[in-house]
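The structure appears below as structure tokens.
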Amino acid sequence: AALLVALLFVANAAAFRTTITTMEIDEDIDNPRRRGEGCREQIQRQQNLNHCQYYLRQQSRSGGYDEDNQRQHFRQCCQQLSQMDEQCQCEGLRQVVRRQQQQQGLRGEEMEEMVQSARDLPNECGISSQRCEIRRSWF
């Protein structure tokens with residue numbers, strides 16, 4: 001009789017098994033880290049870091065630029081970088097420097113100034129403590 005009661009108890013418990021389903025609601029759908037977007041897509045989404053390009057171009061020139069305009073490009077560059085994964089920030093900045101070198105034919109001291117500024121941009125923006133690895137020999 002005790003065996004029959006135990007079997008009934010087990011059968012009854014099995015009949016009332018509960019299934020719990022959890023769902024994660026992704027409210028941050030615009031965040032590239034959540035979408036698993038690659039660097040190329042992130043860079044394109046940020047207009048190829050056009051504000052970083054303007055800012056770095058002004059940084060590499062001695063004088064002859066509007067300081068308010070430069071600050072605005074710096075802020076917008078930081079905004080663009082903040083929307084990207086850390087490793088993509090550096091890749092994007094390498095592309096900016098490469099593009100500037102090709103378009104403007106930068107050499108010597110101007111090129112060195114641009115490379116130095118680009119290396120430190122994520123840190124200067126306060127979005128990363130990293131220093132991007134950008135070598136002049138790559139260009």
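Including glycine, each Cβ sits where the backbone N, Cα and C put it.
Nope, none of those substitutions made it into this model, it's the original residues.
Among the mutagenesis results in Swiss-Prot, GLY105 to Ala has the note: IgE-binding is retained by the immunodominant epitope. The residue drawn here is the original one. Less than 8 angstroms from the CB of GLY105 (mutagenesis position) sits no same-chain residue that is six or more residues away. GLY105 (mutagenesis position) falls within neither a helix nor a strand when secondary structure is assigned with DSSP, and so counts as coil.
Swiss-Prot gives this note for the published mutagenesis LEU106 to Ala: IgE-binding is retained by the immunodominant epitope.
According to Swiss-Prot, the experimentally introduced change ARG107 to Ala is described as follows: Loss of IgE-binding by the immunodominant epitope. Close to ARG107 (mutagenesis position) in the fold, though at least 6 residues off in sequence, lies no residue with a CB less than 8 Å from its CB.
Close to GLY108 (mutagenesis position) in the fold, though at least 6 residues off in sequence, lies no residue with a CB less than 8 Å from its CB. According to Swiss-Prot, the mutagenesis experiment GLY108 to Ala carries the annotation: Loss of IgE-binding by the immunodominant epitope.
Taking Cβ-Cβ distances under 8 Å and a sequence separation of 6 or more, GLU109 (mutagenesis position) has no neighbours in its chain. Looking at Swiss-Prot, the entry for mutagenesis of GLU109 to Ala says: Loss of IgE-binding by the immunodominant epitope.
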Count of other CB atoms lying within 10 Å of the CB belonging to LEU106 (mutagenesis position): 21
